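Trainee: Annotations per Swiss-Prot:
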DOMAIN    3-92  domain 'ABM'
MUTAGEN   Asn7 to Ala  Loss of activity
BINDING   Asn7  Fe cation binding site
MUTAGEN   Lys17 to Ala  No effect
BINDING   Arg22, Phe23, Tyr24, Thr25, Arg26, His27, Gly28, Ile29, His77  heme binding site
MUTAGEN   Phe23 to Ala  No effect
MUTAGEN   Met38 to Ala  Slight loss of activity. Changes in heme binding
MUTAGEN   Trp67 to Ala  Loss of activity
MUTAGEN   Ser70 to Ala  No effect
MUTAGEN   His77 to Ala  Loss of activity
Amino acid sequence: MKFMAENRLTLTKGTAKDIIERFYTRHGIETLEGFDGMFVTQTLEQEDFDEVKILTVWKSKQAFTDWLKSDVFKAAHKHVRSKNEDESSPIINNKVITYDIGYSYMK
């Protein structure tokens with residue numbers, strides 16, 4: 001069964017565009033076995049903060065778990081972690097939610 005992981009970022013108002021632009025350059029996730037795709041979305045009409053969701057689609061939950069343990073993951077997130085600890089980080093909060101994909105259709 002296919003698997004999806006959502007990383008929901010709550011951001012300082014006005015910073016979503018900069019966060020989304022970071023994804024324009026791939027950092028190796030696309031090379032991993034089991035990776036099927038990614039969507040980076042911005043929730044519309046948030047008044048007090050910005051919200052960005054990073055949705056990754058995998059062939060299986062195991063493929064996602066393998067990515068979390070990979071050097072590719074560590075390299076792509078090493079600067080994110082240090083910025084989160086910095087008070088100037090635009091990231092207020094994040095939450096990871098996972099899903100089994102029961103059905104999908106894309107044209």
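Each residue's number is its place along the chain shown, starting with 1.
Note: Cβ is positioned from N, Cα and C throughout, glycine not excepted.
If you look for the noted substitutions, you won't find them, since the model keeps the original residues.
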Trainee: If you count other C-beta atoms within 10 angstroms, which of the recorded positions Phe23, Tyr24, Trp67 is the most crowded?
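Mentor: Compared across Phe23, Tyr24, Trp67, the most Cβ atoms within 10 Å surround Trp67.
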Trainee: How would DSSP class His77 (mutagenesis position) in three states?
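Mentor: His77 (mutagenesis position) sits in a helix per DSSP.
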Trainee: What's the longest C-alpha separation between any two of Arg22, Phe23, Tyr24, Thr25, Arg26, His27, Gly28, Ile29, His77, the listed heme-binding residues, in angstrom?
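Mentor: Taking every pair among Arg22, Phe23, Tyr24, Thr25, Arg26, His27, Gly28, Ile29, His77, the longest Cα gap is 15 Å.
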Trainee: Quick one: Cα separation, Lys17 (mutagenesis position) versus Arg26 (heme binding site), in Å?
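Mentor: Taking the Cα atoms only, Lys17 (mutagenesis position) lies 16 Å from Arg26 (heme binding site).
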Trainee: Check the domain 'ABM' (3-92) for me and report the mean pLDDT.
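Mentor: Taking every residue in the domain 'ABM' (3-92) and averaging pLDDT yields 91.
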Trainee: Which mutagenesis positions from the set Asn7, Met38, Trp67, Ser70, His77 come within 10 angstroms of Arg22 (heme binding site), judged by C-alpha positions?
Mentor: none
Trainee: Count the residues of the domain 'ABM' (3-92) that DSSP assigns to helix (H, G, I), to strand (E, B) and to coil, and report the three numbers in that order.
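Mentor: Within the domain 'ABM' (3-92) the tally stands at 34 helix, 28 strand, 28 coil.
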Trainee: Which residues, sitting 6 or more apart from Ser70 (mutagenesis position) on the same chain, put a CB under 8 Å from its CB?
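Mentor: Leu32 - these are the non-local Cβ neighbours of Ser70 (mutagenesis position), listed in sequence order.
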